[in-house]
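> Quick one: the structure is below, questions incoming.
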Amino acid sequence: MFVLLVAYALLHIAGCQTTNGLNTSYSVCNGCVGYSENVFAVESGGYIPSDFAFNNWFLLTNTSSVVDGVVRSFQPLLLNCLWSVSGLRFTTGFVYFNGTGRGDCKGFSSDVLSDVIRYNLNFEENLRRGTILFKTSYGVVVFYCTNNTLVSGDAHIPFGTVLGNFYCFVNTTIGNETTSAFVGALPKTVREFVISRTGHFYINGYRYFTLGNVEAVNFNVTTAETTDFCTVALASYADVLVNVSQTSIANIIYCNSVINRLRCDQLSFDVPDGFYSTSPIQSVELPVSIVSLPVYHKHTFIVLYVDFKPQSGGGKCFNCYPAGVNITLANFNETKGPLCVDTSHFTTKYVAVYANVGRWSASINTGNCPFSFGKVNNFVKFGSVCFSLKDIPGGCAMPIVANWAYSKYYTIGSLYVSWSDGDGITGVPQPVEGVSSFMNVTLDKCTKYNIYDVSGVGVIRVSNDTFLNGITYTSTSGNLLGFKDVTKGTIYSITPCNPPDQLVVYQQAVVGAMLSENFTSYGFSNVVELPKFFYASNGTYNCTDAVLTYSSFGVCADGSIIAVQPRNVSYDSVSAIVTANLSIPSNWTTSVQVEYLQITSTPIVVDCSTYVCNGNVRCVELLKQYTSACKTIEDALRNSARLESADVSEMLTFDKKAFTLANVSSFGDYNLSSVIPSLPTSGSRVAGRSAIEDILFSKLVTSGLGTVDADYKKCTKGLSIADLACAQYYNGIMVLPGVADAERMAMYTGSLIGGIALGGLTSAVSIPFSLAIQARLNYVALQTDVLQENQKILAASFNKAMTNIVDAFTGVNDAITQTSQALQTVATALNKIQDVVNQQGNSLNHLTSQLRQNFQAISSSIQAIYDRLDTIQADQQVDRLITGRLAALNVFVSHTLTKYTEVRASRQLAQQKVNECVKSQSKRYGFCGNGTHIFSIVNAAPEGLVFLHTVLLPTQYKDVEAWSGLCVDGTNGYVLRQPNLALYKEGNYYRITSRIMFEPRIPTMADFVQIENCNVTFVNISRSELQTIVPEYIDVNKTLQELSYKLPNYTVPDLVVEQYNQTILNLTSEISTLENKSAELNYTVQKLQTLIDNINSTLVDLKWLNRVETYIKWPWWVWLCISVVLIFVVSMLLLCCCSTGCCGFFSCFASSIRGCCESTKLPYYDVEKIHIQ
């Protein structure tokens, strides 16, 4: 829908009377029909209240009308004054757009020049009559209608419901001459007239005709009733979002605030919670920055004079082709040919010589030239350029057009131009001469620039960079990034004026903004710097719960931004971590296979308006005509990114409790060393004694021979007198343990003294002493012998083992080298995976490179187009750029959405592999690596996960002939119970083996399940009936045959290989290298196994000396002291217990003695009866 870029003044009229532009009489009609619904007080700033019903207010359009929907448009809805009038007969007189002639304004009022006068008619259904007069600079124009096809009919305007057909005309009076022009048929019901200051006339929202500039309007109703009233409003144009219902305005939103601008951009009255792209409001009028190279200037003026005279006199058609035309090009000589510019600079100038032509005017249009006559002065460059009033072969024509009241147009001549591309001649706005360079730069502000003939819009800043070569610096997409002042050598950078921001919307309010610069125009007070952007809000940054999440951060209800951690999940029970040794058969090999799965991609949000228009205001206005094109593109990217973020957040979780328990070194705050059992020695006895025994006894640790000490202790049972009787024999030699306690020493000392005391009579008493001494010496001697033998064995075995160890470690070194090379190959493969992951960046580069394409426009720079062409012709060229760039954006969005779909499928596959490969052992062959799965480890990788699958790969196969079961005597059937078992025959014997690993064994009855019989029953059906049993079955041949009948005739397109643009991941060479390295590693492993066997053959079988712990009891006097102390303590306790209190032993005894001495009678007690009721 074409949007007219004008502002309007609204005039709703009911009953009033004015004289000379002033209302002379009117009254407020509170009883008028619909008064309360149509009259309101204008809010501050000229805004219409949100609860206004907009009865009989229509959306203005130059073409077709919108029936239902939401439209963003410039409409006359910013009111400068509003008043209501009523009466039997009213005439407004002339009401001017500057406010002259207006009544008492209701609510807000302003004296600014309004753009529209609008009449809203609140009459009853009966017909009213009136006229409308327009005052223009060339005379008075009357708009009227008649039910006669002839102009001479009854001239008036019927208001209300019209019966019959009425035809409308415009009478124009210039001087003494009056002419009429037919403008159209009047609608059956008239509810609104709108007249703009530029002469556009609307009825019920539709433009009927154009007059040219209008100064004032006089609205006259001659047959009004007392119940009729009107409202008069003066209004200006405003950017609004309009909800249209049945061609009438239902409600509006002014696009004047941050949230309202966002609503207008989204074409929605309610914006869902989320993140949205936007750009700060930019001023329409921008300063101009110009930089040129030092050149020698010579200047020429190209001046075009246009003069004409309309037809005049009696019987002449004053609005027909002019009677006389005189067009002159200064310094042009028709005999010498075209006027060519032979200087370095020139300036074009259009001079209108005509005068007193009334509503006539003339102008020079662009025609089929790629530039306008006046716009070549905006530093447009040529190699050569020539002008002529005669046709130039190979040139273009600029028509000179005269128009009457902008309604009738006549071509009165043409200016012909011939040019060639180059930079030798430049059009300039002002003449310059001599050697000079021009530099007028506005720094640190948004500016329109022309730098070394490159036009655009941006912010120019002084840069610290230093480049020796070049004077302009561009990106791969052709955008100007910076330039050098050739006279001073200073480098300047150029950045976009308004980098797009991301606004955070929650509950219909903007609570935060993500900015590319540390500057906010959204009214936020707190700005924090984050690694990749600035974030502005009014939040307190002390919240913990995010209401919106995006990627790895979230936003709270007050606008505070926080980091979003993975979801913390907790389970009631945690499985213990169990490890076990796996036995691998010799005909299998172990392989670790690497697999990469992408689970996420970097979210991309493209600001459509910035990408297409790069901040050009006029381009942004044209872009709005594409309605929801940008909204669709941005919504697709934004919603896909949010869905991606939600899926990743749902996938990545952690259990803090499980993470803690997985660390075996800590189990919370508990020290588990007290519950760890001691290691047992022989039998069920435990090595070590209790803590009390360690306190009461002194412990001595020695080394013993074999089981001598254990057998000795078992024999003596702790009795010292059994020491010699329990002597042990080691290799036929009697031995006793080398440690003797004090009791044994006392016993043998007494034996020795007794043998010496009486000489020969008691010498036999010392025999036990001598035997014990000799046995203990034998114990020591044998220990020394065992140590010497062990030393010889160790010396021989160590020398033999060293050679094998050196060879083994040499092999290990070779294996590590080959493993390193294999891992290098894996790294190469991962680099190629990274290239696939980086294709998103390639897509962005391709998207930005499309900005260099002009899409059949004269330039890829929007500002350059507007500098060279008139507005209408420039709009046509920019429209091509908009269409092309939107198409490029759509291709990019399609590619991005396809990538999102692929990543989502990959993420789901990664989730399955984590559950099946990492958390458990997969039974699916080839799912967790190409082999039989053992276990898998997962590691994080850029934008994905890397799985290291440990699998078994078979190296040898056993071919067998398997059966599904057995049939005994033709009656009894048996089938295998487990589906992973196979029954086969080997020679004359039947065996069962696992299908996973060849482990033949003799079958048992537990392996079989008996079935009813040996019969195998089949159901005989036709092919057409198969799909009734198996719905998923598809007859491929039949389907292809049916498709072949339906295919139309076609021609195979000629697609060359260069048109196939798809990333191919070629890992063939790397896989072959990995296979070769794997074979070399397998050979090295076998060699290492041989060396390990050699090392095992050198194991030393030593005669171990046992570690013996002997507890030595304390001497007798220690026990005596302990007994004395215990007796004393017990005596004192008994004394205290028996001698204190009335019930003590001695007190009871004394009372008994006294009773015997005094009397044997018990004391008498009186008994008194007590009756209890």
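Glycine is no exception: its Cβ is also placed from the backbone N, Cα and C atoms.
From Swiss-Prot, here are the annotated features:
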- Asn98 to Ser: In strain: Isolate LRI 281 (VARIANT)
- Thr210 to Ser: In strain: Isolate A162 (VARIANT)
- Thr300 to Met: In strain: Isolate P100E (VARIANT)
- Val578 to Gly: In strain: Isolate P11B (VARIANT)
- Leu700 to Ile: In strain: Isolate RW Stock, Isolate P11A, Isolate P11B and Isolate P100E (VARIANT)
> Quick one: Cα separation, Thr300 (variant position) versus Asn98 (variant position), in Å?
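Counting only the Cα atoms, the answer is 43 Å.
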> Is Asn98 (variant position) helix, strand or coil when read with DSSP?
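Where Asn98 (variant position) sits, the three-state DSSP reduction gives coil.
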> Rounded to a whole number, how many Å is the Cα of Thr210 (variant position) away from the Cα of Asn98 (variant position)?
20
> For Asn98 (variant position), just count the other CB atoms lying within 10 A of its CB, please.
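Result for Asn98 (variant position): 17 other Cβ atoms within 10 Å.
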> Per DSSP, to which secondary structure element type does Thr210 (variant position) belong, with helix, strand and coil as the options?
strand
